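The structure appears below as structure tokens.
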Amino acid sequence: MTETTKTHVILLACGSFNPITKGHIQMFERARDYLHKTGRFIVIGGIVSPVHDSYGKQGLVSSRHRLIMCQLAVQNSDWIRVDPWECYQDTWQTTCSVLEHHRDLMKRVTGCILSNVNTPSMTPVIGQPQHENTQPIYQNSNVPTKPTAAKILGKVGESLSRICCVRPPVERFTFVDENANLGTVMRYEEIELRILLLCGSDLLESFCIPGLWNEADMEVIVGDFGIVVVPRDAADTDRIMNHSSILRKYKNNIMVVKDDINHPMSVVSSTKSRLALQHGDGHVVDYLSQPVIDYILKSQLYINASG
């Protein structure tokens, strides 16, 4: 497959990130490597979206701290970004609404085709009037040819950085003006862009808990967007999926990363990290990056059992 015929993917991870661990970052890296090896996908970006403060989880530190820790954790990555949108809303947002927000935002700022899992490739280009004999539209009439794949990916990458990139320390993070003029308007007919939910097997397993998830949301998350699962602790993902009628229904939309099931980062968790911090356990350096540890110590986070 050529670059233009492969599905271009943005991986979106929602969660507490309380704190963000090396395991979270490795989850992105492992998912990207796996998708690339299939030959069907090109991962062009990753988004870390920390949950709103009103989520109500015991021991959840302020989103201000979590956003800064997340940014410190990805500061050396050239493709993973932190997005504060979820934290800045008036109240907690569902995973479904976060996915829909990013899909709609990327439609507006890139002009790319953003499709659902089952959308055929003839999907109309969002944001362009559909008329017979429609020609590519440019603000600069001197542009002689349609944009190349490289130009398109550059535009998407630029937009993704503007949307997601936040830098501590600031009182309030700045992200993209959704009404901003991003320059040349092009019809990106060649590129199909999809946002996939990235998660661990623990989140996948939570879909099987009766009443925990809204079934309509599950239909959208799994049926429309799709999921990339990075198993933890050698979890049996086939067994998990067989326990949910919706997961069984959309099994083909769930991609399980099958690499090293004994990957050392697969046992790392935020809970283990907090416990290590509370007990002064030196193994915390195996769980968290040094900039995150330094920030935690400086801010005196997670120093007692309540979080």
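The first residue you see is number 1, and the count goes up from there.
For all residues, glycine too, the Cβ spot is worked out from N, Cα and C.
Here's what Swiss-Prot has on this protein:
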type	residues	note
BINDING	Ser16, Phe17, Trp92, Thr95, Gly200, Asp202, Leu212, Trp213, Arg232	NAD(+) binding site
BINDING	His24, Thr271, Lys272, Ser273, Arg274	ATP binding site
MUTAGEN	Lys151 to Ala	Impaired membrane association in neurons; when associated with A-155; A-162; A-167 and A-172
MUTAGEN	Lys155 to Ala	Impaired membrane association in neurons; when associated with A-151; A-162; A-167 and A-172
MUTAGEN	Arg162 to Ala	Impaired membrane association in neurons; when associated with A-151; A-155; A-167 and A-172
MUTAGEN	Arg167 to Ala	Impaired membrane association in neurons; when associated with A-151; A-155; A-162 and A-172
MUTAGEN	Arg172 to Ala	Impaired membrane association in neurons; when associated with A-151; A-155; A-162 and A-167
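Here the features listed in Swiss-Prot are painted onto the structure.
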{"residue": "Ser16", "record": "NAD(+) binding site", "contacts (Cβ under 8 Å, 6+ apart)": "Pro50, Val51, Tyr55, Lys57, Leu60, Arg66, Ser270"}
{"residue": "His24", "record": "ATP binding site", "contacts (Cβ under 8 Å, 6+ apart)": "Ala13, Gly15, Phe17, Val48, Ala73"}
{"residue": "Trp92", "record": "NAD(+) binding site", "contacts (Cβ under 8 Å, 6+ apart)": "Val51, His52, Ser54, Tyr55, Gly56"}
{"residue": "Gly200", "record": "NAD(+) binding site", "contacts (Cβ under 8 Å, 6+ apart)": "Met27, Val229, Val230, Pro231, Arg232"}
{"residue": "Leu212", "record": "NAD(+) binding site", "contacts (Cβ under 8 Å, 6+ apart)": "Ser206"}
{"residue": "Thr271", "record": "ATP binding site", "contacts (Cβ under 8 Å, 6+ apart)": "none"}
{"residue": "Lys272", "record": "ATP binding site", "contacts (Cβ under 8 Å, 6+ apart)": "Tyr287"}
{"residue": "Ser273", "record": "ATP binding site", "contacts (Cβ under 8 Å, 6+ apart)": "Pro19, Thr21, Val284, Tyr287, Leu288, Tyr302"}
Applying a 10 Å Cβ distance cut-off over all chains shown, what neighbour count does Arg232 (NAD(+) binding site) have? 22
Validating a neighbour-count step here. Other CB atoms within 10 A of the CB of Arg274 (ATP binding site): how many? 22
I want the residues beyond His24, Thr271, Lys272, Ser273, Arg274 whose C-beta is within 8 angstroms of the mean position of the ATP site's C-beta atoms, in chain order. Asn18, Pro19, Thr21, Val268, Ser269, Ser270, Leu275, Ala276, Tyr287, Leu288
